[in-house]
Structure formats: C-alpha cells, structure tokens
Amino acid sequence: MAGLDLSLVLMLSVLAGVREVSLTQVNQQGVIAPGDIIIGGLFPIHEAAEAVNFTGLNSFSSFQHPVCNRYYTKGLNQALAMIHAVEMANQSPMLSSLNLTLGYRIYDTCSDVTTALWAVQDLTRPYSYCDSQTNSSQPVQPIMAVIGPSSSEISIAVARELNLLMIPQISYASTATILSDKSRFPAFMRTVPNDEYQTHAMVQLLKDNKWTWVGIIITDGDYGRSAMESFVKHTEREGICVAFKVILPDSLADEQKLNIHINETVDIIEKNTKVNVVVSFAKSSQMKLLYEGLRSRNVPKNKVWVASDNWSTSKNILKDVNLSDIGNILGFTFKSGNVTAFLQYLKDLKFGSEAKMNNSFLEEFLKLPEIGNAANAVQEQIKNTHLDMVFSVQMAVSAIAKAVVELCVERQCKTPSAIQPWELLKQLRNVTFEKEGVMYNFDANGDINLGYDVCLWDDDESEKNDIIAEYYPSNSSFTFTRKNLSNIENVLSKCSDSCQPGEYKKTAEGQHTCCYECLACAENQYSNHTDADTCSKCDTESLWSNANSSKCYPKFYEYFEWNSGFAIALLTLAALGILLLISMSALFFWQRNSLVVKAAGGPLCHLILFSLLGSFISVIFFVGEPSNESCRVRQVIFGLSFTLCVSCILVKSLKILLAFQMNLELKELLRKLYKPYVIVCMCMGLQVTICTLWLTLHRPFIEKVVQPKSILLECNEGSDLMFGLMLGYIVLLALICFTFAYKGRKLPQKYNEAKFITFGMLIYLMAWVIFIPVHVTTSGKYVPAVEVVVILISNYGILSCHFLPKCYIIIFKKEYNTKDAFLKNVFEYARKSSENIRGLSGTDPHSKTDNSVYVISNPSLVPEEKQVSVPEIDNVL
C-alpha cells in the first residue's frame, strides 16, 4: 500500500507538470453535456491500456501515456445508464421546479489506474480541452461529484485524489472493504455493499452445501487481495479450507505473461482433483481464458464456480465454451430494481451521425466489426445490460439529484460556485432518496447495502441468469427461490470423505484441518453426527456405549431376578421346603401324643419347624430388585429364625445328654441347668441384641455398583463385623449342639436322636464354612444366590436329619412307635453299655446290685463317658 501511495504522488507530480497537454493529444475520450451542476463519470469503456512514448510540450520532451484497447461494450452500457439517469432526473419535477439541470463529463478509465488518474486530473482542473475539432480552450464549470469507477483498484487511486478536494465520489461497483474506512476515504461512497458482506455470503453458501475444500482465484491488486483476505478469514472461522490460492496478473496487455499464469492455474486445478468448488474474484477476460484452457484438459466437468460481482454477469465468457465443458457457475450480483425505462431508452437510442458527434464512445462502438449497423448496436447494448450495474448507477444519480435539491431550495444554484463539493458531500451522507417507491440512504460507512442475488448461469447467450436465491446481510441467510438444485447440491468438494456417526476426525500435524482420517470412538464415547471433531463422553454413571457408537445406551439394572433360571430353581426348593414343613407340622400335631414325637422334643418340634419356616421365607428377600428394606429384613429374618432353630436343637441335645447320662453327679448338674424355654430365650435374646445394634449403628443398605454396561444393585451389609457376629453366633450355638450331640452319638439304634443332631449340625457347619470364602470371592448379581444355597442346605439338612426319620417311623414303622418297643430299646442299650463297662473292669457282667444300678468296682479304669446308669424314662419322653 505504501508503494501505491508513492506511485500516486509521482503520478500527481507528472500530471501537475503537463496541464497544458490536451486530451486530444493524449487520446483521451469523453462525453460532455452542459448543466447547472456538473457530475463527473468514470467508466471502463476499454478493458486494457498499454503505455506508448508521447512527445509533450515545455519541459517534458517525452513520457509514457497509456493507449486504450479491447473495447468493453458493458462499460459503454454503464455510461449510457448514467446519461439516461441524468436525463430522467432533469425531467423530474424535483429539479424542474428549481429550474436546475444536471450536466456530466464522462471519461474512459480503460480499466487502468494511470488512465483513470489522467481523467481525474482533467475533471478537477478549471479548463478542459475537449473539443477535438478546434483544440480551443474554454472555461468549464467545476464538477460537484464523480460517479464511478467500477474497479476497486481504480476507485482507491481515484478516491485518494478526490479526497484532497473533498469531491464526493459514488461508485456503482467498487466493493473493496478498505473503501469503507472513512478515516482514509472520507469522500468515497457507493451504492453497493462492501466485499465483507459478499465474502461472508460466499462462505455461508459453501457451509450450507458442506463444501469444505475449495480454491480461490483473484486478480492481483487491492480489490483481489482484500477480497481473498476477507474470504480466507471467514473460511477459517467456519472450518472451510482453501486448497489453493491463485493470483493472476492485473495487466492484460502482456498476453504472453498472462497465458503462462493461465496455464499454471489450469495445472493447479487439474492437480487438485478433490477441489470441485472454485471461488473467483478475477476479471471476466481472465476467466474466459481460463475456461478455454480447461476445456482441453482432463478436468471433471461437474465443478461449481462461485463468481464474485466482478464477473458474475459477464456471459461473454461462454462465447467459445459451454457450461458442459466447465460445470456450473453461481454468480453473486447486486440486488437491482426496475430498469425497464433504461431498456426502452436503448431501443429508442439513435446511433446516427449526431450521436457520434456528442459521444465519442458510441463512434468507436459503431466501428466494431460485430456491430455493423444501428439495429445490431441496439441488440448488442440490450444483451450487455447488467441490471444490477444499471440500477446502481441510477441510484447514484438519484442520490446526487436529491442532495442538490435539498441544498438549492434556499439558494440560487444557477450561479457558479453557489455550492461547494464538500457541502454536497455532507448532504449526501445524510440524504434519503426515493426510487421506484422505495426509500434509500447511505449508512455510516457511506454504503448502501441491499444484499445480493445468487444467479445460476445457463447456456443462453442473453445476459439474464436464473436467480435461485437472495442473500440478506441483516440476518446472514439465504432465501431460495428455486428448489430443484440437484446438480449443485450433489457436488462434493471435500479433502476427505465424511466421518460417519461413531467416528471422529483426526488431522495429521501440518495438514489442513479438512484433510483427516476417520477413527472410531472408544468405548463409552460417541459421536452422533457426521464429521465430528471429537467424540463425546457418555455419563458412565448411567450410560454406556461400544466402540464406534453413535449414541449412548442406558445401563440396565442388574440383580438376582425373579425370572432367572437359578432363582426359579432356588425358589422352587424353598417352596418345597415350606410344603414339607407344613406337612410335617400337621403330622406331628396329629401324632403329638406318640412316643416318637415326645422323644423328638414335643412342643420344641413345632418351634423348630416354625423357625425353619422363617428361614425358608427369608429366601424370598434374596431374590428380585433389592431395596433398603429387603436388605435389612432378609438377614434379620434368617438370623433370628435360624438362631431359634439351633437354640431348640441345643435344648434337645441337653435333654438327650441328661436322659442318657450315667454319671450321677453330672446328671444332677444337668437337671438343674435344664430350663428349655429359658435357654431358648437367652439364646434368642443375645441374637436380638446383635441384630438391633446392627440395624441401629450400621444398617444394611442398597448399593449401586457401576459396571461397564450395567448397574449392579446389591445389598451392602453395612458392617461386615456385625454380619460376621450374627453368623458367628449361630455357628457357636451349632458347635455346642454338635459337641453335646457327639457325646450321645452311641444311643439306642432305633432312637439315636444325638446322631441325627450331629449330622444336621455337621451339614450346617460345613455349608457355612464353604460359604465364607465363596461369599468373599464372588461378585455380581449371583452373590445373594450363594447365601440362599447355604440357607437351603442348612434347612434341608435339619429337615432330613431331625424330622424325616421321625416321619418314617410314624408312617411306615408304627411298631416302633410304642412304649414297650421304646423301653426295650433303651434297656437293651443300657445293658450293653454296662456289660462293656464290666468287661473293662473285670466284674461279672451278670452280678447286680440291690438298687438295680450297675456298679463298677474300679471306675478309674473306665473313662468318665463310659460310666452310665439306666436312663430315666421321663427324661427321654
């Protein structure tokens, strides 16, 4: 930019030194119309200029001056739009009521900065040499405003000179963002939005169509570089990557250099096979050459070309190529209004000798080979009408006309220098003008932002294109007017294929973020949309997912379920046990007076059966979804019921030991201690105390154990110590029972209750000894089943050893269920025991004492447990 400023200073110095050089001498063309207020116009009547040596006057013997070539019909069309707009304004009541007219002086910029500055120099000096016939000088009015130029590059250079005189400049097509900076360009205004809106709209279009791998082509200069900078800024923000950036030379004069750049650009496009969308801010003539180069290459024909306003309506590009050769072209154009009057003006325009005299641009236009006659000239102008450009020019003229009227209402503006350019500039910044019934005004940056139309090119030679969408900067959104766009929507422009749900993108270091590989999400992570940057984590407290998952799944609650086959089997065994208990209880109640029932404990049998019922019922609370209540109830019910059972068995063991104890002293002691219900209550009381402390201090509770795919619901015993005390206490009672029963293991064969108690307690002890390591090492939902199995083994062990033999005698061996059979069995047992003792002591086994008690003469030779007497029947029964 500093280099451009220096060039401008040098150029102004040169221009200041050659004020005497006439326009005719430097081949400068123009169109002039008189008026009270003069407006300057700068339009690209030619597309290029090349410098040639020119012999000047005075101190400058020679210097380089550009000569224009490559006639640009669209530029003439824009100049005619200004002429028509001025004529319409002069005919309006707004100006005619003040008896004012607008005049103009229009010059050709030749699409060249230097040529444009020559024109500005001529516009801003008090005298002009425009009469090519007489070369005479005549005083002219100073210009009050300038309309144009179209190119941002040229507008920037022109604006810097006009800023010095504060002459308002209104461009109808310059969109460079830098021109909105009022601190640098205070006199510049425009009737189009700046490129910041256009690049944002383009990126929004790319984003909406998921085109993330694109290329950009610009023409070198302030406009192109500013547009590329703005475009890249927006793409980075939206995650879109630019695969390549091509900068074509600004000058069109050096065709050899231009062709080299065009061929290099074709190579780049051909190499980037995955880039199917290209955004271009280049000149239309350069795009024409590019398309001609692509036509002969092996380049996919389904590309989408996004055209900036710089060439979006220049359909002369398709003169030698078809859309089928290059793809689809989407063009961004400025929104326009009704320009029917201008089209009619072109039809009515006379292209005779009078027109040639007043307009040198028309004179050259009519000499073009493709024109030939006036009819062709009209058709060519209509074909090259850019509706958006025409409307923008008309708005610029309307704004100036309205501002002039507002200034001249209270002053005589027909007097020269009645108003100054800076006054008009100030008025323009605040003016509100009407066109086609719509009110317009400039914003704080001096811009009028109407938005954009998005057009889709077709092969029709007319300049009209199919408008498919409208873009509104106020809400950064598109409104599509055409729904069927499959040929556009089906185009893919991505560096990498989309990652599917369940995958995420991983970009290698140093690569574009749009070039990546797709990796599967890990376990307990997911991605639920395509092209996810990262995988989201599942809430592992309640959710889970497999690898490569697109969503999280709720964890199911896991517990020892009712419908589990194992649970059904255990519950069936518990139910059978309850049926057995009920049956045995009924049988024992019916035979309550029989010797077998009395010998088995009488009322204690029913108490044992009741306790076993509670133990079987506790199994139910180990199955199903646990709760705090079930966790507490199940252990307490089992603990208390089995304590009651073992306590009753302990009483039975003491009774048997008392009945068959032959040691009189020990027998007397046992008789004093034998208080059945007191013993049962004491044993139960201690267990109740343990359970109460447990439930009070460290009560069991439900615990949720988070597992990879489920949540295990299990009972936490609260205190392993209290749980161990409860079970340990029962084990202690069982050991005592086992000890007592073991001492009476050799009782009468048909009444060996102690042996059955021994087996029952042995089964219980073995089951619970196995339970401890299994319970500690087992985890999962079947932990409750382990305890249930042990409970059932214990219950069935007691049923089998204590009650089934009695039931067998009652039902099948009724002859043993008599007092005589029972006494016979007992006395036989006592006799054999005495004989064994006498044999050990050397006494005659047939000798008897008077009190019917066998006396051992040398008791020290016999162990204490062998010293027996005839049992008392009452203690047994």
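Here the Cβ of each residue, glycine as well, is placed from N, Cα and C on the backbone.
Annotated features, as they stand in Swiss-Prot:
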type: BINDING; residues: Asp388; note: L-lysine binding site
type: MUTAGEN; residues: Lys74 to Ala; note: No effect
type: MUTAGEN; residues: Ser111 to Ala; note: No effect
type: MUTAGEN; residues: Ser150 to Ala; note: No effect
type: MUTAGEN; residues: Thr175 to Ala or Ser; note: Almost abolishes L-Lys- and L-Arg-affinity
type: MUTAGEN; residues: Arg190 to Ala; note: Induces reduction in ligand-affinity
type: MUTAGEN; residues: Asp195 to Ala; note: Abolishes L-Lys-affinity
type: MUTAGEN; residues: Tyr223 to Ala; note: Abolishes L-Lys-affinity and strongly reduces L-Arg-affinity
type: MUTAGEN; residues: Lys283 to Ala; note: Abolishes L-Lys-affinity
type: MUTAGEN; residues: Asp309 to Ala; note: Almost abolishes L-Lys-affinity
type: MUTAGEN; residues: Asp309 to Leu; note: Almost abolishes L-Arg-affinity
type: MUTAGEN; residues: Asp388 to Ala; note: Induces a 26-fold reduction in L-Lys-affinity without affecting affinity for L-Gln
type: MUTAGEN; residues: Met389 to Lys; note: Induces a 24-fold reduction in L-Lys-affinity but increases affinity for L-Glu
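Features per Swiss-Prot, on structure.
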{"residue": "Lys74", "record": "mutagenesis position", "Cβ neighbours (10 Å)": "23"}
{"residue": "Ser111", "record": "mutagenesis position", "Cβ neighbours (10 Å)": "28"}
{"residue": "Thr175", "record": "mutagenesis position", "Cβ neighbours (10 Å)": "30"}
{"residue": "Arg190", "record": "mutagenesis position", "Cβ neighbours (10 Å)": "27"}
{"residue": "Asp195", "record": "mutagenesis position", "Cβ neighbours (10 Å)": "29"}
{"residue": "Tyr223", "record": "mutagenesis position", "Cβ neighbours (10 Å)": "28"}
{"residue": "Lys283", "record": "mutagenesis position", "Cβ neighbours (10 Å)": "24"}
{"residue": "Asp309", "record": "mutagenesis position", "Cβ neighbours (10 Å)": "24"}
{"residue": "Asp388", "record": "mutagenesis position", "Cβ neighbours (10 Å)": "24"}
{"residue": "Met389", "record": "mutagenesis position", "Cβ neighbours (10 Å)": "25"}
List only the single closest residue to Asp388 (mutagenesis position), chosen from the mutagenesis positions Ser150, Thr175, Lys283, Asp309 by CA-CA distance.
Asp309
Helix, strand or coil at Lys74 (mutagenesis position) [DSSP, three-state]:
helix
What's the CA to CA span in angstrom from Ser150 (mutagenesis position) over to Ser111 (mutagenesis position)?
9
Cα-to-Cα gap, Ser111 (mutagenesis position) vs Lys283 (mutagenesis position), nearest whole Å:
10
Using C-alpha atoms, which one of the mutagenesis positions Lys74, Thr175, Tyr223, Lys283 comes nearest to Asp195 (mutagenesis position)?
Thr175
Measuring Cα to Cα, tell me the gap between Tyr223 (mutagenesis position) and Thr175 (mutagenesis position) in whole angstrom.
8
Rounded Cα separation (Å) that holds between Thr175 (mutagenesis position) and Asp309 (mutagenesis position):
9
If you measure from the C-alpha of Arg190 (mutagenesis position), which of the mutagenesis positions Lys74, Lys283, Asp309, Met389 fall inside 10 Å?
none
Calculate the distance in Å between the alpha carbons (Cα) of Asp309 (mutagenesis position) and Lys74 (mutagenesis position), and round it to a whole number.
14
How long is the line from the C-alpha of Lys74 (mutagenesis position) to the C-alpha of Lys283 (mutagenesis position), rounded to the nearest angstrom?
13
Going by DSSP, give the three-state secondary structure for Arg190 (mutagenesis position).
strand
How many other Cβ atoms are found within 10 Å of the Cβ atom of Ser150 (mutagenesis position), counting all protein chains shown?
26
